[in-house]
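Features as listed in Swiss-Prot:
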{"type": "BINDING", "residues": "G433, P434, P435, N436, T437, G438, K439, S440", "note": "ATP binding site"}
{"type": "DOMAIN", "residues": "407-557", "note": "domain 'SF3 helicase'"}
{"type": "MUTAGEN", "residues": "S109 to A", "note": "About 50% increase in replication of viral DNA"}
{"type": "MUTAGEN", "residues": "K514 to R", "note": "Complete loss of sumoylation"}
Amino acid sequence: MANDKGSNWDSGLGCSYLLTEAECESDKENEEPGAGVELSVESDRYDSQDEDFVDNASVFQGNHLEVFQALEKKAGEEQILNLKRKVLGSSQNSSGSEASETPVKRRKSGAKRRLFAENEANRVLTPLQVQGEGEGRQELNEEQAISHLHLQLVKSKNATVFKLGLFKSLFLCSFHDITRLFKNDKTTNQQWVLAVFGLAEVFFEASFELLKKQCSFLQMQKRSHEGGTCAVYLICFNTAKSRETVRNLMANTLNVREECLMLQPAKIRGLSAALFWFKSSLSPATLKHGALPEWIRAQTTLNESLQTEKFDFGTMVQWAYDHKYAEESKIAYEYALAAGSDSNARAFLATNSQAKHVKDCATMVRHYLRAETQALSMPAYIKARCKLATGEGSWKSILTFFNYQNIELITFINALKLWLKGIPKKNCLAFIGPPNTGKSMLCNSLIHFLGGSVLSFANHKSHFWLASLADTRAALVDDATHACWRYFDTYLRNALDGYPVSIDRKHKAAVQIKAPPLLVTSNIDVQAEDRYLYLHSRVQTFRFEQPCTDESGEQPFNITDADWKSFFVRLWGRLDLIDEEEDSEEDGDSMRTFTCSARNTNAVD
């Protein structure tokens with residue numbers, strides 16, 4: 001065959017083919033280097049075709065690793081170049097490598113910029129353009145300044161100090177001079193001061209329209225110089241917001257990072273802060289929405305600024321007496337709230353002795369109220385309490401409750417008439433019965449209407465647990481046990497009678513008063529206990545046997561102050577209060593207005 005390959009050997013020679021086909025080391029040494037490589041490669045290729053299971057041919061990888069490293073290096077250089085353009089905004093980088101790499105793309109982008117120069121969206125989306133003449137150069141400079149400011153904020157060791165310094169250099173005023181300090185981001189406030197650094201002009205103008213819907217007053221101004229740009233906002237929201245909420249709102253609205261914001265509540269007490277905002281509002285570069293807040297007008301108006309506010313303690317006492325505030329915490333809180341409309345309250349907040357004034361005011365009000373209460377007769381006092389009750393009520397709810405307990409209302413009215421007069425041996429009413437029969441509900445509603453006090457037997461080991469009897473017209477001891485009744489039988493027989501008793505008061509001398517009418521609720525029937533024999537004549541009992549809770553555990557009866565008001569008005573004559581009421585009206589005591597402040601009505605200036 002013409003294409004027959006391989007060696008020709010004679011089969012009669014036996015194993016002599018081994019000598020013919022074998023490779024010798026001496027042959028390789030005599031061969032040329034290039035020829036040896038070619039022969040070995042060719043031999044390996046031929047051998048690999050005949051391999052059956054194990055491939056011992058040599059493998060050549062080529063330069064794949066070098067190509068991979070070259071591609072990685074090129075991709076890394078492109079990423080670094082893009083990062084420099086985004087962070088630094090360098091015109092040299094954008095006009096250097098990028099212009100040399102894609103000149104056609106640059107020319108197209110520049111042509112698009114010239115065709116659509118009036119479109120604001122293109123200016124925002126493509127801020128980095130080749131510097132040209134006019135508007136394009138100015139826009140590029142602004143973007144470069146913003147990027148440079150962001151870079152300074154990132155590189156600065158103390159970003160807060162850098163922002164405070166930039167704010168003071170632009171507005172010639174410290175940021176802390178116009179703001180207060182809130183340490184908790186959850187504290188809510190309506191008036192906030194915001195400083196934004198590196199804000200683009202398009203977002204500054206758009207934020208004015210977006211924030212007007214959420215604010216009752218909005219004032220904003222933006223300034224810039226070679227160090228960067230800063231915009232300051234005074235925002236009075238319609239509802240109180242926390243710093244965290246305002247920060248998220250403004251960061252999304254202005255499209256800036258939270259690191260570029262400084263946010264604190266407005267300083268409403270300070271002439272310098274008010275003048276700063278008032279002067280800024282007069283500038284034509286300031287955008288303003290709504291009327292100036294009251295705290296700015298009050299401190300910048302000529303009359304208010306020249307007027308010297310002096311605190312008058314008597315005016316404060318008169319205010320607390322008119323509102324019936326006798327607790328120190330209530331007086332302090334409510335009078336601080338009145339500072340917006342009361343000049344004396346503002347002067348009170350400016351004093352350094354607020355705690356002393358509040359304590360003295362509460363003491364004086366308690367003295368006045370106690371003397372006023374003791375000066376009134378029981379009919380006049382009940383009439384005054386009826387004026388304080390609001391709403392519409394019906395005396396029939398009380399009638400229905402007594403009928404439900406199988407008690408005649410006329411019996412309760414006769415006992416109540418003697419109880420209100422404080423007649424001896426009729427000065428204590430006890431409501432006896434099993435639990436959940438409405439005893440405490442009835443007595444607590446009556447004591448609340450009369451403005452009485454509640455005594456807790458848990459404090460009986462204290463010498464002063466009866467001190468509140470000196471300042472009240474009626475008292476209640478709820479859920480009296482055997483220990484309480486034994487205490488009454490041992491120490492308070494004259495108090496149950498309604499005779500004068502001596503009351504020990506803390507840090508004061510003991511006072512002698514007539515024991516006020518007393519209500520007692522208990523599960524123990526005193527009349528059936530022989531051990532309380534001496535209390536039988538001193539206590540008038542009413543037994544409640546019917547439970548006052550339905551299947552769901554709720555109480556169907558609810559007696560309010562308006563119901564007691566209707567009850568007393570309806571049964572005023574039957575309670576024998578007419579004569580004393582007419583006498584008080586003729587004397588004019590009930591119509592007299594009490595004045596505890598030094599009002600100089602006839603003074604001559």
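Please read every residue number as a count from 1 along the shown chain.
Using N, Cα and C of the backbone, Cβ positions are placed for all residues, glycine too.
In this structure the noted substitutions are not present, so the sites keep their original residues.
Applying an 8 A CB threshold to same-chain residues 6+ apart, the list for N436 (ATP binding site) reads P547, C548, T549. When secondary structure is read from DSSP and collapsed to three states, S440 (ATP binding site) falls in the helix class. Reduced to three states, the DSSP call for K514 (mutagenesis position) is strand. Between the CA atoms of G438 (ATP binding site) and K514 (mutagenesis position) there is a gap of 29 Å, rounded to the nearest whole number.
The Cβ of P435 (ATP binding site) lies under 8 Å from the Cβ of N523, each on the same chain and at least six residues away in sequence. Taking Cβ-Cβ distances under 8 Å and a sequence gap of 6 or more within the same chain, the neighbours of K439 (ATP binding site) are F431, I432, G433, T521, F544. Here nothing among the binding-site residues P434, T437, S440 falls inside 10 Å of the CA of K514 (mutagenesis position). Taking Cβ-Cβ distances under 8 Å and a sequence separation of 6 or more, the neighbours of S440 (ATP binding site) in its chain are D478, D479, T521. Look at P434 (ATP binding site): DSSP puts it in coil. When pLDDT is averaged over the domain 'SF3 helicase' (407-557), the result is 91. Of all the binding-site residues listed here (G433, P434, G438), the one with the fewest other CB atoms within 10 A of its own CB is P434.
Around the Cβ of T437 (ATP binding site), the same chain contributes Q405, F544, E545, Q546, P547, C548, each under 8 angstroms and 6 or more positions distant in sequence.
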